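First comes the structure, then the notes that go with it.
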Amino acid sequence: MLNPKVAYMVWMTCLGLTLPSQAQSNDYRPSYHFTPDQYWMNEPNGLIKIGSTWHLFFQHNPTANVWGNICWGHATSTDLMHWAHKPTAIADENGVEAFTGTAYYDPNNTSGLGDSANPPYLAWFTGYTTSSQTQDQRLAFSVDNGATWTKFQGNPIISTSQEAPHDITGGLESRDPKVFFHRQSGNWIMVLAHGGQDKLSFWTSADTINWTWQSDLKSTSINGLSSDITGWEVPDMFELPVEGTEETTWVVMMTPAEGSPAGGNGVLAITGSFDGKSFTADPVDASTMWLDNGRDFDGALSWVNVPASDGRRIIAAVMNSYGSNPPTTTWKGMLSFPRTLSLKKVGTQQHFVQQPITELDTISTSLQILANQTITPGQTLLSSIRGTALDVRVAFYPDAGSVLSLAVRKGASEQTVIKYTQSDATLSVDRTESGDISYDPAAGGVHTAKLEEDGTGLVSIRVLVDTCSVEVFGGQGEAVISDLIFPSDSSDGLALEVTGGNAVLQSVDVRSVSLE
């Protein structure tokens, strides 16, 4: 038997790939975030729970580490953390790639693609014809609980000629179907994104196959939305309870290509009303509509078919907005850690709030706990802790004018610094010394989000650290910053410090995270 390390080097050489540097021994693969077993991944697709199994589909190139040959990759999990890689679910074939889409259960077999004893699961996706670069909408179905998928023989279900009256490019920019059953109207609803036209279109169907255009949601019809927010993609749509009330509201979530707080792609969400044909947006607040202020939260979608007994709206996105530039050689693209999304009033404003799913607690072990301790300028806490996969929680009362800093993945010349600046109520992530930032002009820098103290003056920060990422949740989850980082293996330290005044640490809990 060939030595595994030698076999790996031979395999890499045969593929023409560069070996990871000695400073990074495992190609930056994360410890507890999902990555494809190899090659390219971008945004998640068709997120659905079937029985006790969570299904993750994702945009995947199964043959190379760059975008292209796009199909639906597939993985399953019973806890959203331990993932089993599965064969390709929806392949690219006959010159048609399988772009982004969504999945849904058809319990009454309205599609006719199953039967009453075994209703089908349906997946809608954009078919991208490489020769013409046109995009149409297609359907696949599963009658074995999502294990395998068959393309509908009558594809496309919305052709480019049908799209053309509602798409000024004639079908070059109609993609990413979000489909769900609208109980109130008794119809199936499809939401399509129209890229550079900065609009969504809404379609209805009685049978999931034959579709009729109903309306457009344009940027000009959303009061308060900046004209700089362009290139709409990857829509999601769902009802969300407003915590503390008996009300629900409709939410549209999407990913503009430009205009996000950190530059480039970002995910925003807007509330409004939906009558089964058209969505009327509430006026937006630029300070609360972005779900993430970091650079690396792109193409978010939510899991559907989650039992009411669970009740959570769980979302995830791809953490990569640099194309094929990141310095990984055997894989590209990783899934953000799944997070819950809810809507509640924080202070005087209504916010979307997000938190890592509670399942994370089952794979974490406490390394150090501090309580009711004052940290003063010149002190450094947590410096004895080492780790590259951590869940760090800090709750503190900052003095006026103080700055609390938590350095993670800290080494001799590398660190990623999470700061809270009391004077302007700002949470920030500083990647300027985070490791390798040479791969892309946008790879370094400082990303910020507003985070007010609560009514008692308390500030809460939670940081998920993994091999090549940080995800920072401030307050109740109203301020979130997600970023990729690429430090050396040896940069595994922590440091908690304060300048400009003291901070009273109500609690500090540092946990190691492991899937093993």
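Heads up, the Cβ atoms here are built off N, Cα and C, so glycines get one too.
Although substitutions are noted, the structure shown does not include any of them.
For the recorded site, GLU43 (mutagenesis position), the DSSP three-state label reads strand. Long-range C-beta contacts of GLU43 (mutagenesis position), restricted to its own chain and to partners at least six residues apart, with a cutoff below 8 Å, comprise PHE58, GLN59, THR100, VAL234, THR255, ASP298, GLY299, ALA300, LEU301, ALA317, VAL318. Annotation comment: Swiss-Prot describes GLU43 as active site.
The substrate binding site annotation in Swiss-Prot covers MET41, ASN42, GLU43, ASN61, ASP176, ASN320.
The Cβ of MET41 (mutagenesis position) has 25 other Cβ atoms within 10 Å, all protein chains considered. While the structure shown retains the original residue, Swiss-Prot records the mutagenesis experiment MET41 to Ala with this note: Decreases catalytic activity.
According to Swiss-Prot, the mutagenesis experiment ASN42 to Gly carries this note: Strongly decreases catalytic activity. Around the Cβ of ASN42 (mutagenesis position), the same chain contributes PHE58, GLN59, TRP67, ASP298, GLY299, VAL318, ASN320, GLY333, each under 8 angstroms and 6 or more positions distant in sequence.
Annotation of the mutagenesis experiment GLU43 to Asp in Swiss-Prot: Strongly decreases catalytic activity.
As a published mutagenesis entry, GLN59 to Ala appears in Swiss-Prot alongside the note: Impairs catalytic activity. Residue environment of GLN59 (mutagenesis position) contains 26 other Cβ atoms, counted within 10 Å of its Cβ in all protein chains.
According to Swiss-Prot, the mutagenesis experiment PRO62 to Gly carries the following note: Impairs catalytic activity. Around PRO62 (mutagenesis position), a 10 Å sphere centred on its CB holds 17 further CB atoms from the protein chains shown.
For the mutagenesis result TRP67 to Ala, the note given in Swiss-Prot is Impairs catalytic activity.
In Swiss-Prot, a published mutagenesis experiment is listed as ILE70 to Ala, annotated Decreases catalytic activity. In this view, ILE70 (mutagenesis position) is surrounded by 23 other Cβ atoms within 10 Å of its Cβ, with every protein chain counted.
Around the Cβ of PHE99 (mutagenesis position), the number of neighbouring Cβ atoms within 10 Å comes to 24. Quoting Swiss-Prot on the mutagenesis of PHE99 to Ala: Strongly decreases catalytic activity.
According to DSSP, ASN265 (mutagenesis position) is assigned to coil rather than to any helix or strand. While the structure shown retains the original residue, Swiss-Prot records the mutagenesis experiment ASN265 to Ala with this note: Decreases catalytic activity.
Long-range C-beta contacts of ASN265 (mutagenesis position), restricted to its own chain and to partners at least six residues apart, with a cutoff below 8 Å, comprise THR255, PRO256, ALA257, GLU258, ASP298, GLY299, SER321. Taken residue by residue with DSSP, ASN61 (substrate binding site) is part of a strand. There are 30 other Cβ atoms within 10 Å of the Cβ belonging to ASP176 (substrate binding site). ASN61 (substrate binding site) sits 5 Å from ILE70 (mutagenesis position), taking the C-alpha atoms as the reference points. In this record, substrate is bound by MET41, ASN42, GLU43, ASN61, ASP176, ASN320; the longest C-alpha to C-alpha distance in that set is 18 Å. A Cα-Cα distance of 7 Å separates ASP176 (substrate binding site) from PHE99 (mutagenesis position). Across the structure, MET41 (mutagenesis position) and PRO62 (mutagenesis position) are spaced 9 Å apart at their Cα atoms.
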